[in-house]
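**Student:** Below you will find the structure I want to go over with you.
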Amino acid sequence: MVGSGSHTPYDISNSPSDVNVQPATQLNSTLVEDDDVDNQLFEEAQVTETGFRSPSASDNSCAYCGIDSAKCVIKCNSCKKWFCNTKNGTSSSHIVNHLVLSHHNVVSLHPDSDLGDTVLECYNCGRKNVFLLGFVSAKSEAVVVLLCRIPCAQTKNANWDTDQWQPLIEDRQLLSWVAEQPTEEEKLKARLITPSQISKLEAKWRSNKDATINDIDAPEEQEAIPPLLLRYQDAYEYQRSYGPLIKLEADYDKQLKESQALEHISVSWSLALNNRHLASFTLSTFESNELKVAIGDEMILWYSGMQHPDWEGRGYIVRLPNSFQDTFTLELKPSKTPPPTHLTTGFTAEFIWKGTSYDRMQDALKKFAIDKKSISGYLYYKILGHQVVDISFDVPLPKEFSIPNFAQLNSSQSNAVSHVLQRPLSLIQGPPGTGKTVTSATIVYHLSKIHKDRILVCAPSNVAVDHLAAKLRDLGLKVVRLTAKSREDVESSVSNLALHNLVGRGAKGELKNLLKLKDEVGELSASDTKRFVKLVRKTEAEILNKADVVCCTCVGAGDKRLDTKFRTVLIDESTQASEPECLIPIVKGAKQVILVGDHQQLGPVILERKAADAGLKQSLFERLISLGHVPIRLEVQYRMNPYLSEFPSNMFYEGSLQNGVTIEQRTVPNSKFPWPIRGIPMMFWANYGREEISANGTSFLNRIEAMNCERIITKLFRDGVKPEQIGVITPYEGQRAYILQYMQMNGSLDKDLYIKVEVASVDAFQGREKDYIILSCVRANEQQAIGFLRDPRRLNVGLTRAKYGLVILGNPRSLARNTLWNHLLIHFREKGCLVEGTLDNLQLCTVQLVRPQPRKTERPMNAQFNVESEMGDFPKFQDFDAQSMVSFSGQIGDFGNAFVDNTELSSYINNEYWNFENFKSAFSQKQNRNEIDDRNLYQEEASHLNSNFARELQREEQKHELSKDFSNLGI
């Protein structure tokens with residue numbers, strides 16, 4: 001037995017007899033997962049808590065339950081609290097629970113334990129992150145050595161059997177020879193603590209480190225958050241529903257951002273092309289994985305130490321870590337006090353939260369409610385969910401929809417263009433590789449020529465906006481790209497279209513002189529600044545007014561520089577935006593709106609769980625489908641080898657996808673890659689490695705899958721494939737980081753080749769493609785818990801990025817329990833592509849695929865699936881889209897279709913439809929108008945229905961209970 005600082009092996013001859021650790025039950029998905037905001041750390045039922053003793057803050061007892069056995073408790077070295085190694089009613093041991101929730105990772109054993117007062121650390125390098133640590137046995141029997149997973153466990157050593165490295169944490173608790181399990185008698189005396197209490201106690205400790213379980217026992221009243229509705233009586237009810245959810249999300253985002261202070265960082269200094277100082281810093285994997293950072297985020301960098309007077313500077317993030325480099329780069333704003341560039345250590349960085357995006361969403365809701373000119377009457381009532389008469393625009397259609405010297409449209413694309421040009425509201429569903437960007441660009445081109453008016457083109461992300469702006473530029477349109485001030489120094493593929501660059505290039509006279517003076521001096525006088533701002537604003541307005549198309553993000557549409565009306569708004573990737581986000585460009589005076597997206601792929605990212613559960617994670621695109629608005633689907637895919645498109649087409653698009661490329665066009669001749677079936681470039685390679693907790697304690701990795709991933713990439717390199725052609729997709733940040741590290745340490749070819757291979761999340765690959773995709777599933781445990789691999793949308797994206805070849809690495813035993821993955825495995829088996837063995841000797845996999853058990857869940861009519869926790873099975877319809885009524889994203893569609901078996905509901909729908917048929921008849925004389933945009937006209941024409949509609953809304957709410965009669969629908 002040795003102390004922590006001596007870096008000598010641990011003598012375990014007197015330790016518990018089970019030191020020869022057998023493969024243990026694997027980690028459960030109830031551990032917190034990165035990018036998984038809906039997942040809970042714990043899922044167990046509440047347990048009674050009376051009659052047990054409370055832990056004492058003055059001794060070495062568990063801060064959760066009070067167990068004080070020296071052999072069972074471990075100290076968290078960050079907060080100096082003690083925790084036991086038992087689960088006792090929770091999904092993870094108390095010490096692991098605490099480490100995960102607190103983001104701590106250094107522990108030490110009790111002085112009276114078998115191993116003594118020992119800080120657990122790596123024998124070679126001294127790293128103390130317990131989530132990184134594992135053990136290997138010495139060639140002599142009675143000694144083990146602790147090594148970190150990477151790099152030390154990857155280093156060959158004659159004295160240690162590093163191939164047998166095992167993590168110290170298995171089954172979500174420390175191995176029993178590190179910290180024993182308490183006796184049954186000790187468990188009975190301990191206080192039972194619920195997962196909910198643990199979460200509250202950890203939150204309490206952030207503000208009061210001396211808090212105990214007694215401080216959180218008092219029940220707290222929490223205001224109930226009503227779910228969003230399908231239909232709204234008026235815009236005020238709409239605003240009252242969405243406004244609180246936006247505030248919830250904003251408050252959560254603010255708390256998250258402001259908690260991300262980075263202390264004791266080392267900085268390297270350089271100069272940007274504009275002569276501004278750049279501060280670059282690298283964080284540990286643990287720290288960088290926890291950060292939620294985007295290009296353009298504002299930060300404060302400051303120094304306080306003995307070597308220089310206190311200094312503080314502000315700037316914007318201009319570069320983030322990626323597959324090719326691991327640094328964050330901050331561009332500092334000009335300041336009278338220069339930064340201490342001669343210093344590199346002792347700096348602290350803090351993020352500045354800005355609620356601009358949330359403020360603009362709230363403003364859009366208010367504008368929608370009170371400004372009748374913000375949107376046409378037709379669109380107003382459509383968004384509220386009222387049944388209004390469909391109208392069409394009497395516009396001259398082009399003889400040919402395809403544009404000369406541009407991509408030729410197929411029939412489904414031409415149909416989409418024709419439909420959109422004549423309708424005030426259109427939904428275009430673009431499955432993977434179907435050319436929705438080409439279709440969108442063609443639509444914008446024709447609308448610009450027909451109406452001779454500016455068009456506002458938006459998307460949730462800057463990448464999507466830039467991509468579409470480039471296409472529109474290629475069509476010869478005058479395109480202006482509006483970016484946030486914080487992103488003006490970030491280079492992109494369309495920087496030449498950026499408004500600030502157009503202002504600089506077109507500056508004349510006084511403005512040109514002021515720009516030159518500003519560049520030379522760095523700062524203008526107060527009077528010059530005032531004049532400069534005025535001239536810039538005037539020039540910006542002139543440029544925007546002369547544009548054919550203005551491109552910006554949805555949030556960017558709320559910029560004051562766009563304080564004008566736009567008749568036509570097109571939103572690309574609209575299914576990735578929340579509804580209030582989409583509303584920002586729409587309330588710029590829209591009379592014609594085109595939403596482009598795919599609700600079978602990834603949806604909006606909502607961090608606050610309550611807001612997500614209440615419905616904020618549903619896009620406007622999806623809700624309109626639920627209201628019966630049928631999207632136009634693009635049906636010809638040009639990306640994937642037809643063998644790769646077969647399963648996604650049948651599973652997610654009712655087999656409607658046609659192939660615009662042949663097998664020959666997507667087959668590499670003379671390839672020597674060992675595909676199981678020659679001519680079918682896909683395989684599911686069964687991997688039976690164990691999942692492990694990653695370095696940050698909140699994610700997962702799988703070493704066997706990472707090792708085989710490197711072997712596949714090396715094999716592709718030897719087959720002539722370039723690094724830029726390969727993409728590795730994994731849902732877990734822990735696996736992403738580990739694969740990058742593993743390839744650099746163990747790749748058998750030039751290390752620079754492996755650096756150029758992109759390894760990223762499913763989200764990062766949405767809308768993109770690679771010639772070859774490797775999908776690492778990671779999850780492998782006896783509980784068959786697969787986390788957010790259950791989300792069909794994530795699987796759809798992962799399966800549809802590859803053009804020439806797809807390799808899936810996963811454990812079929814764990815995945816087969818899920819209905820969707822079961823179908824996928826059966827598909828690969830039927831094709832002869834479900835294999836196991838070594839890459840050079842693949843054999844058909846003989847593992848038995850256990851039939852998944854269907855789950856029956858009762859939900860109210862308007863309820864949504866919690867994608868991460870409830871998507872175990874499909875809705876029981878004959879197809880997977882049910883005529884755009886029920887999608888895998890879990891949205892229940894039109895009542896008249898979804899519940900046709902219920903007489904009362906059918907009668908209700910029919911009566912409502914009859915009323916609106918009368919309205920339609922009365923309105924028919926106005927159907928041929930080019931545009932109906934007077935909200936008062938609709939109000940007058942529909943006044944006889946308003947009171948009926950209000951009553952029907954109330955009846956609709958009362959019918960929630962009827963959903964219990966429809967459990968046979970499986971939704």
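Just so it is clear, glycine is given a Cβ too, placed from its N, Cα and C backbone atoms.
Pulled from Swiss-Prot, these are the listed features:
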BINDING   Cys62, Cys65, Cys84, His94  Zn(2+) 1 binding site
BINDING   Cys122, Cys125, Cys148, Cys152  Zn(2+) 3 binding site
BINDING   Gln413, Gly433, Thr434, Gly435, Lys436, Thr437, Gln601, Tyr638, Glu769  ATP binding site
DOMAIN    54-208  domain 'Upf1 CH-rich'
MUTAGEN   Ala484 to His  Decreases binding to substrate
MUTAGEN   Lys485 to Pro  Decreases binding to substrate
MUTAGEN   Arg487 to Ser  Decreases binding to substrate
**Student:** How many other Cβ atoms sit within 10 Å of the Cβ of Lys485 (mutagenesis position)?
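**Tutor:** Counting Cβ neighbours of Lys485 (mutagenesis position) within 10 Å gives 10.
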**Student:** Just to verify: the residue among Cys125, Ala484 with the fewest other Cβ atoms within 10 Å, which of the recorded positions is it?
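**Tutor:** Selected from the recorded positions Cys125, Ala484 on minimum Cβ neighbours within 10 Å: Cys125.
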**Student:** Among Gln413, Gly433, Thr434, Gly435, Lys436, Thr437, Gln601, Tyr638, Glu769, the annotated ATP contacts, find the widest CA pair distance and round it to a whole Å.
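**Tutor:** The widest Cα-Cα gap among those binding residues is 20 Å.
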**Student:** On the 0 to 100 scale, where does the mean pLDDT of the domain 'Upf1 CH-rich' (54-208) fall?
**Tutor:** 88
**Student:** What is the number of other Cβ atoms found within 10 Å of the Cβ of Cys62 (Zn(2+) 1 binding site)?
**Tutor:** 28
**Student:** When a 10 Å sphere is centred on the Cβ of Arg487 (mutagenesis position), how many other Cβ atoms does it contain?
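**Tutor:** Its Cβ has 19 other Cβ atoms within 10 Å.
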**Student:** Would you mind reading off the Cα separation of His94 (Zn(2+) 1 binding site) from Cys148 (Zn(2+) 3 binding site), to the nearest angstrom?
**Tutor:** 23
**Student:** What is the Cβ neighbour count of Thr434 (ATP binding site) at a 10 Å cut-off, with all protein chains included?
**Tutor:** 27
**Student:** Let's check the environment of Cys65 (Zn(2+) 1 binding site): how many other CB atoms sit within 10 Å of its CB?
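**Tutor:** So the number of other Cβ atoms within 10 Å of Cys65 (Zn(2+) 1 binding site) is 28.
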**Student:** Within 10 Å of the Cβ of Cys122 (Zn(2+) 3 binding site), how many other Cβ atoms can you find? Include all protein chains, please.
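**Tutor:** Taking every protein chain into account, the count is 21.
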**Student:** Counting other Cβ atoms within 10 Å of each residue's Cβ, which of the binding-site residues His94, Lys436 comes out lowest?
**Tutor:** Lys436
**Student:** If one measures from the C-alpha of Cys148 (Zn(2+) 3 binding site) to the C-alpha of Gln413 (ATP binding site), what distance in angstrom results, rounded to a whole number?
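**Tutor:** Here the two Cα atoms lie 54 Å apart.
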**Student:** What three-state secondary structure does DSSP assign to Cys84 (Zn(2+) 1 binding site)?
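**Tutor:** For Cys84 (Zn(2+) 1 binding site) - judged by DSSP and reduced to three states - the answer is strand.
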**Student:** From the Cα of Lys436 (ATP binding site) across to the Cα of Arg487 (mutagenesis position), what is the distance in angstrom?
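**Tutor:** Spelling it out, the Cα of Arg487 (mutagenesis position) and the Cα of Lys436 (ATP binding site) are 27 Å apart.
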**Student:** Do me a favour and check the Cα-Cα span between Thr434 (ATP binding site) and Ala484 (mutagenesis position); whole Å is fine.
**Tutor:** 31
**Student:** What is the separation, in Å, between the Cα atoms of Gln601 (ATP binding site) and Cys122 (Zn(2+) 3 binding site)?
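**Tutor:** Rounded to a whole number, the Cα-Cα distance is 42 Å.
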